[in-house]
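Features of the protein shown, as given by Swiss-Prot:
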BINDING   T129, I130, T256, I257  K(+) 1 binding site
BINDING   T129, T256  K(+) 4 binding site
BINDING   I130, G131, I257, G258  K(+) 2 binding site
BINDING   G131, G258, F259  K(+) 3 binding site
MUTAGEN   R11 to A  Disrupts ER retention/retrieval signal resulting in localization at the plasma membrane and K(+) channel conductance; when associated with A-12; A-14; A-15 and A-16. Results in 174-fold increase in current amplitude; when associated with P-155; D-158; A-12; A-14; A-15 and A-16
MUTAGEN   R12 to A  Disrupts ER retention/retrieval signal resulting in localization at the plasma membrane and K(+) channel conductance; when associated with A-11; A-14; A-15 and A-16. Results in 174 -fold increase in current amplitude; when associated with P-155; D-158; A-11; A-14; A-15 and A-16
MUTAGEN   S13 to D  Mimics the phosphorylated state which increases trafficking from the ER to the plasma membrane and leads to increased K(+) currents
MUTAGEN   S13 to A  Mimics the dephosphorylated state which decreases trafficking from the ER to the plasma membrane
MUTAGEN   R14 to A  Disrupts ER retention/retrieval signal resulting in localization at the plasma membrane and K(+) channel conductance; when associated with A-11; A-12; A-15 and A-16. Results in 174-fold increase in current amplitude; when associated with P-155; D-158; A-11; A-12; A-15 and A-16
MUTAGEN   R15 to A  Disrupts ER retention/retrieval signal resulting in localization at the plasma membrane and K(+) channel conductance; when associated with A-11; A-12; A-14 and A-16. Results in 174-fold increase in current amplitude; when associated with P-155; D-158; A-11; A-12; A-14 and A-16
MUTAGEN   R16 to A  Disrupts ER retention/retrieval signal resulting in localization at the plasma membrane and K(+) channel conductance; when associated with A-11; A-12; A-14 and A-15. Results in 174 -fold increase in current amplitude; when associated with P-155; D-158; A-11; A-12; A-14 and A-15
MUTAGEN   G131 to E  Acts as a dominant negative when it assembles with wild-type subunit, abolishing K(+) flux
MUTAGEN   I158 to G  Does not affect channel basal activity
MUTAGEN   L163 to G  Does not affect channel basal activity
MUTAGEN   L165 to G  Does not affect channel basal activity
Amino acid sequence: MSSRSPRPPPRRSRRRLPRPSCCCCCCRRSHLNEDTGRFVLLAALIGLYLVAGATVFSALESPGEAEARARWGATLRNFSAAHGVAEPELRAFLRHYEAALAAGVRADALRPRWDFPGAFYFVGTVVSTIGFGMTTPATVGGKAFLIAYGLFGCAGTILFFNLFLERIISLLAFIMRACRERQLRRSGLLPATFRRGSALSEADSLAGWKPSVYHVLLILGLFAVLLSCCASAMYTSVEGWDYVDSLYFCFVTFSTIGFGDLVSSQHAAYRNQGLYRLGNFLFILLGVCCIYSLFNVISILIKQVLNWMLRKLSCRCCARCCPAPGAPLARRNAITPGSRLRRRLAALGADPAARDSDAEGRRLSGELISMRDLTASNKVSLALLQKQLSETANGYPRSVCVNTRQNGFSGGVGALGIMNNRLAETSASR
């Protein structure tokens, strides 16, 4: 009987396990730096947007400016030669005219700048931040008063714009919800006896329904276009501008850019002057409020694009730091069956029972740690839920979301804070 030499135990190849904290640290850093990353990314995109805009406008307007300079130089030389006036004296006279022009003096008869209607038009352009520039204070007292007056006036007007945005979003949500209820009632998905606030409405899907930001954007855009077209028709007939110039004036005014190259209601007299000034005031007020609301809705779309770009960058970062989806992970505190470990120990000739106690101890420790974390998170969730139910019972429903950074829209100040949780894209459930 030949004695075989005992086979050496198979060599255990130690797998290089990935560092479990790398991905967590990466995700934690991206979570903490989400606002900073969004700010830096938006600043970079705005910089590129400015460069692109400057390139386009320079290509469009620079040739016309060069031609205008050449024509003006030729006109100046011809006038100097024809009338026997030295060119330096003529330029000095033109500088005096420019100073008078800045003070409000025009060759044609214009309305007084600082009577009560003119001053009211001026303060309207100040507090709305339009600032046409056709009228400016020239005295020291007027400039000092403008600083204090504009500080509180602009702040109050911005608050008015935000409240208008809140009202218009609530109105659109109410109308679109009513249309959706009517559509569901026609299709038979909603009972005819359905009423808001009933027990059925709480179980129905309409209880958490919110309008989409794209629908609100479409409605506000159509209203802004309609308002601009009507105002442009009025300015074309009264001011004598081209229709394109009138549309250009409407956008410059409604968006509070206020270049001042075209300014309405500046002639000394108009036909139906009182009616025209009232219409001009109402069109500018509604236009500024509408375009302000439209800008804030567009900013939600821009923020969605920024969040999408940040998610893509975060996924690429985590893909470099974390293992592939199919790679085995060693979880220290995971609750896993011990059959695979016993089979490996039996194949190696070791006694599985010798290591069961140690493995069982580690597994129980992991269970205790996991249960402790779960209990703590449940306490936080229960406290938030109790707060939400209490506020709802008192008539002040506030949506509370545990994952406050799921969509990047929770919280916020100003217009973003007003639209938070009022649209489908800014809802805390997304």
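Placed from the backbone N, Cα and C atoms, the Cβ positions cover glycine too.
None of the listed substitutions appears in this model.
Note that the coordinates shown come from a computational prediction; the quantities given were computed from them, not determined experimentally.
Within its own chain, I257 (K(+) 1 binding site) has I130, F251 as residues 6 or more apart in sequence whose C-beta sits under 8 angstroms from its own. In sequence order, G131 are the recorded positions from T129, G131, I158 with a C-alpha within 10 Å of the C-alpha of F259 (K(+) 3 binding site). Relative to T256 (K(+) 1 binding site), the mutagenesis positions with Cα atoms inside 10 Å are G131, the candidates having been G131, I158, L163, L165.
Annotation note: L163 (mutagenesis position) sits in a helical segment as assigned by DSSP. Annotated K(+) 2 site I130, G131, I257, G258; additional same-chain residues within 8 Å of its Cβ mean position, judged by their own Cβ, are T125, S128, T129, F132, G133, V252, T253, T256, F259, G260. Taking the binding-site residues T129, T256 in turn and counting surrounding C-beta atoms within 10 angstroms, the largest count is reached at T256. Geometry remark: T129 (K(+) 1 binding site) versus L163 (mutagenesis position), CA distance 17 Å. Here the candidates are the recorded positions I158, L163, L165, G258, and by Cα distance the one nearest G131 (mutagenesis position) turns out to be G258. Its own atom aside, the Cβ of G131 (mutagenesis position) has 17 Cβ atoms within 10 angstroms in the protein chains shown. When secondary structure is read from DSSP and collapsed to three states, G131 (mutagenesis position) falls in the coil class.
In this structure, the CA atom of L165 (mutagenesis position) is 10 Å away from the CA atom of I158 (mutagenesis position).
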